[in-house]
Every structure is written in structure tokens, then in C-alpha cells.
Amino acid sequence: MASYPCHQHASAFDQAARSRGHSNRRTALRPRRQQEATEVRLEQKMPTLLRVYIDGPHGMGKTTTTQLLVALGSRDDIVYVPEPMTYWQVLGASETIANIYTTQHRLDQGEISAGDAAVVMTSAQITMGMPYAVTDAVLAPHIGGEAGSSHAPPPALTLIFDRHPIAALLCYPAARYLMGSMTPQAVLAFVALIPPTLPGTNIVLGALPEDRHIDRLAKRQRPGERLDLAMLAAIRRVYGLLANTVRYLQGGGSWREDWGQLSGTAVPPQGAEPQSNAGPRPHIGDTLFTLFRAPELLAPNGDLYNVFAWALDVLAKRLRPMHVFILDYDQSPAGCRDALLQLTSGMVQTHVTTPGSIPTICDLARMFAREMGEAN
């Protein structure tokens, strides 16, 4: 084959240009990498923050346990962020919780259609989720990288939240879907709105035998709440699936690769107590993904429509980084408090991003508590 000098010269020129280009890129990257390294070193000198989200089905004893834990610390080093009851009942809408339970009851009694119930439930869940999502967004600029948990000094501040945004944007919508009062499309719409998971997101789920759970729920008094055993079973089921889903994802599970292992359409599996990270990776059929093999979400060829598949990608991305812990609530309030305190020693702290972040976060948390913490 003939050799063409012009091609040889072009090749040599291209090679030289590529070499210079690589050199220029390396030179350009050096200051950026040096800046990033400097930023990391500066961040590592910042105070640390521990964020703990106490979550799980209602009625286990989360609020009592949390308040007992907060009472152990001083006002300056531990701050409680309560559930936004005033927003739910007054600021965001009127009597949201009563509206939810009444709507479910009317659906169960055949007084309204599933479609009518879904409209009310979807609107109500938007109200339930808004305070969590916006608070997460306000805190996000102050959250730096993870500082680790082993041999870490005590954090400058511990924030104890009554629930994470996924409670209102994933778990309760999914439970209402199991109850027939929300569509799977609406559940995935909420999933798409889950904020990106911040570093150091420690979520505490609960374990409690069902009979003990029913007993505790029957004894508590919450505005607008009804004792709905079917809903209790549904939300317990969803939180069990949530714990499994995090384990599945952190164990390398891919819903896209394993989707074919789900047969037929969604059949909600029986509930089980949430499990810790120990043990083998759960099967995809024991995760939240199984709920979304629903006819409404499938194209004629049996595959998920792309828009719903993308929502499941968002779900996987949001859940994978979470640090999940399981608290045994089948003990006295003081025992629960001590067990929670023990769990915090293994939780992941984060550095804050500025010298003023800690007092700013304290102010934000206290403003939230004053404005939304209790119904007026």
C-alpha cells in the first residue's frame, strides 16, 4: 500500500497537537485540583454536624424517644426539629390529617370512588411533604462532606429530625397506593420530587411487634387521626420494603438488571420488621421496586414507560447513599432512648461548609420549631 508523505506529516502534526493538548489540559487541571484539595483541607477544619432522622410507621414511640434523647443534651449542642403539625393543620391547609383519614374511610365505605380519593390524597400529601422538602433545601448549602463515624470527636451540633422527606414523598404515598387511595403514577411523581440525599443522612427506622404497635397507636391522641389497622399494616409493609431496598442497592443491586425477576404485576409482599444491613442482599421482589410493576405503568410490550423508569432511577439514586439504622421499640421509653443514643455512636457526621454554619443551622431549626412545631 502506498505511503503518502502528506498523511505522514498530518499524522505527526496531529500527534504533536494531541501531546500539546494533553499537556495544556494537565496544566489547566493543576490549579483546579489544587483549589479542590485546598477546599477539602479547609472543610476538614470546619466543625462537624450530626443529622439524625427518626422515621418509620406512626405510633411506635418515635416522638417520645426523641424528646427523651434531646433532654440529655444542652440547649446549644442538640436541637430537635419536630413534625410540622401547625403547617399541616393551619398554615398549609386546614385539618390535613383529618382530611386524609376521612377520605380513606369514605373510600373504604364506598361513598367515593378511588379516583376521587386519589385527588384528595395527592393534594394532601403535597401539603404533608412541603415543610420537609423546603427545610432540606435550606440546610443543603451548609452540609459538607462526610467526616466518618469511627473515632470521630463529638459533633458541634446534633440535629434530631422527626422524619426525613422520604416519609411524605415516598413511604406514605406508597402506603396509600396499597390502600387504593393513590395511583402509582402519583407515587412516582412524589418520588421525582425527593430532594438529593445529602451526605451524612442517618435514618433510624423502627422495629416493634404488630400487636404492641396496635396497642400503642390506640392509646395516643393525635389531631384528626383514626385507628386504621389496614393503613397501619400498609405503612409497616412499606417501611420494611424501604429498609430492604437500601440494603439491595448498597449490596450492588440494579433494578434495571433484575426487573425481569419480577413476575406478573405488583403483588405487595407480606410485611416484615425492617432488618439491619447484615445478611444477604434482598431479592428485588422484597424491595419497593416490586410495587411499580403495575399495569398503569407498563407499555404494550410489557416494559415500563421510560418516564416511569427514570423515576425509579431517581428512587435508586436517592436511597443508595442513606445510612439506615434499626431501633428496637419493644422496650421502655428510657430503654428506647438509651438504645438510640447507642446507635448515634455509629452514625456519620458531616463537616459544615462555613464558620457560621452551625449558628445558622441552629437558628433555622428553632425557627422551624417555633413556627410549625405545634398546632395552634
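If you go along the chain as it appears here, the first residue is 1 and each next one adds 1.
Cβ atoms are placed via backbone N, Cα and C, with glycine included.
The ATP binding site annotation in Swiss-Prot covers Gly56, Pro57, His58, Gly59, Met60, Gly61, Lys62, Thr63, Arg216 and is backed by sequence analysis. Cβ neighbour count for Met60 (ATP binding site): 25 (other Cβ atoms within 10 Å of its Cβ, all protein chains included). Reduced to three states, the DSSP call for Met60 (ATP binding site) is coil.
Residue environment of Glu83 (active site, proton acceptor) contains 23 other Cβ atoms, counted within 10 Å of its Cβ in all protein chains. Taken from Swiss-Prot, the feature active site, proton acceptor covers Glu83, and the record attributes it to sequence analysis.
Sequence-distant contacts of Tyr101 (substrate binding site), defined as residues of its own chain at least six apart whose C-beta falls under 8 angstroms from its C-beta, comprise Gly224, Glu225, Arg226, Asp228. In the three-state DSSP scheme, Tyr101 (substrate binding site) falls into the helix class. The substrate binding site feature in Swiss-Prot is assigned to Tyr101, Gln125, Arg222; the stated evidence is sequence analysis.
The DSSP secondary structure for Ala175 (variant position) is helix. According to Swiss-Prot, the naturally occurring change Ala175 to Thr is described as follows: In mutant KG111.
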Inter-residue Cα distance where the pair is Met60 (ATP binding site) and Glu83 (active site, proton acceptor), in Å: 15
Number of other Cβ atoms within 10 Å of the Cβ of His58 (ATP binding site) across all protein chains: 19
Among Gly56, His58, Met60, which are recorded as binding-site residues, the nearest neighbour of Arg222 (substrate binding site) by Cα: His58
Additional residues surrounding ATP, by Cβ distance to the Gly56, Pro57, His58, Gly59, Met60, Gly61, Lys62, Thr63, Arg216 centre under 8 Å: Gly206, Leu208, His213, Leu217, Tyr329
Same-chain residues at least 6 apart in sequence whose Cβ lies under 8 Å from Arg216 (ATP binding site): Gly59, Met60, Gly61, Leu208
